[in-house]
Amino acid sequence: MLVDRVENNEKQQQQMASSSDAMSDSSLSDDEIIEHVVHGKEPKSTYELSWVSNAIAWSGALVWPLMLTVPLLLSSMYSPISYRQVFPESWYVYDTLSNCAPKPLGLVLGILAVAVGQVFVWIFFYLFKFGYLGTDPRSIQSKGAREYIFREGLLTHIGQPEGFVLLIGYLAITWMLKLMPQSYYSFEGTIQYKELFMCLVLQDGIQYTMHVLEHIVSPAFYQMSHKPHHRFTNPRLFDAFNGSLMDTFCMIIIPLFVTANLVRHCNVWTYMAFGSSYACWLTLIHSEYVFPWDGIFRKLGLGTPADHHVHHKFFKFNYGHLFMWFDQLGGTYRDPSGFAPRVFRENV
């Protein structure tokens, strides 16, 4: 009997030891190993852990609808903060045929829409950059992402006079001087998604053309306008609007004005949605990291950070920003995978 007990104890110890070794080889936590060995509970498989991690990472995709927070909440009749309930009628009813100056409410809300969208982008990027969304981010370039203090990057992004300061000035002048089509001053309805899509495509198409011209018109003009932005050959998210006043005027202001006068039937909510989604997307494609949705975006021809890194690294490819369609048509598109692993990481 004693011999049988000793043999049984030895077998149990061997089983526990082998289980412990197997657990340590599977990269499980100490708590999970204890639960398995002592209490007989099965740990989560690598697949389950991977699925959970991916799901958390993909939760960052909520940043896309959150860009439209202000126009969605204020324009919906079902919203508790619908503009009709929040603002007096005299603040938004405006006779476009009169000689009176436009009401500034639409302008203020438009700037607010962009600001709120940007805040959601910053929050998402902070959580993503520091690994709070399931996994540590992968840098696009093989040499790794630039190191910087997040607060410094954010303050640099906000404080660029050629960025938000110039854009706010443009919005104020065109709105208050009635340089926009009449429908843009209307608060009726909600976001018009067809017109929103048309604005984004036209804006990027015109911006693509201006971008190419900035590169080829003359070396002197390039040095004055676009070269300051191209000093970032390994850009970070906060470099999006870091350039020159001339660059912003040529590549953003002119396309914005032309787009507004081509897509002439937007209401104020669509204009807000366009401004916010455009500014946020332009910011995101300067990211130094790969986002979970980049693979899907690339299959659809939508702009990703890796696509834009190709332009910053080589200068003569991928002039588009939001869409790669114009580069594909013009023969200037290059897939980031073509430069891996020497310049870019695999599968970016």
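From the backbone N, Cα and C atoms, a Cβ is placed for every residue, glycine too.
Mean pLDDT for the domain 'Fatty acid hydroxylase' (197-332) in the predicted structure: 97. The feature domain 'Fatty acid hydroxylase' is assigned by Swiss-Prot to 197-332.
The Cβ of H211 (mutagenesis position) lies under 8 Å from the Cβ of H226, M251, Y319, G320, H321, each of these being in the same chain and 6 or more residues away along the sequence. According to Swiss-Prot, the mutagenesis experiment H211 to A carries this note: Abolishes squalene epoxidase activity.
H215 to A appears in Swiss-Prot as a published mutagenesis result, with the remark: Reduces squalene epoxidase activity. Packing around H215 (mutagenesis position) is summarised by its Cβ count: 18 other Cβ atoms lie within 10 angstroms of its Cβ, all protein chains included.
H226 to A appears in Swiss-Prot as a mutagenesis experiment; the accompanying note says: Abolishes squalene epoxidase activity.
Swiss-Prot documents H229 to A as a published mutagenesis change and attaches the note Abolishes squalene epoxidase activity. The number of other Cβ atoms within 10 Å of the Cβ belonging to H229 (mutagenesis position), over all protein chains shown, comes to 21. DSSP gives H229 (mutagenesis position) a helix state.
Quoted from Swiss-Prot, the note on the mutagenesis of H230 to A is: Reduces squalene epoxidase activity. Neighbour density for H230 (mutagenesis position): within 10 A of its CB lie 18 other CB atoms from the protein chains shown.
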(request) Across all the protein chains here, work out how many other Cβ atoms are within 10 Å of the Cβ of H226 (mutagenesis position). (result) 22
(request) Take the C-alpha atoms of H215 (mutagenesis position) and H229 (mutagenesis position) and report the distance between them in angstrom, rounded. (result) 12
(request) Using DSSP, tally how many residues of the domain 'Fatty acid hydroxylase' (197-332) sit in helix, strand and coil. (result) 91 helix, 3 strand, 42 coil
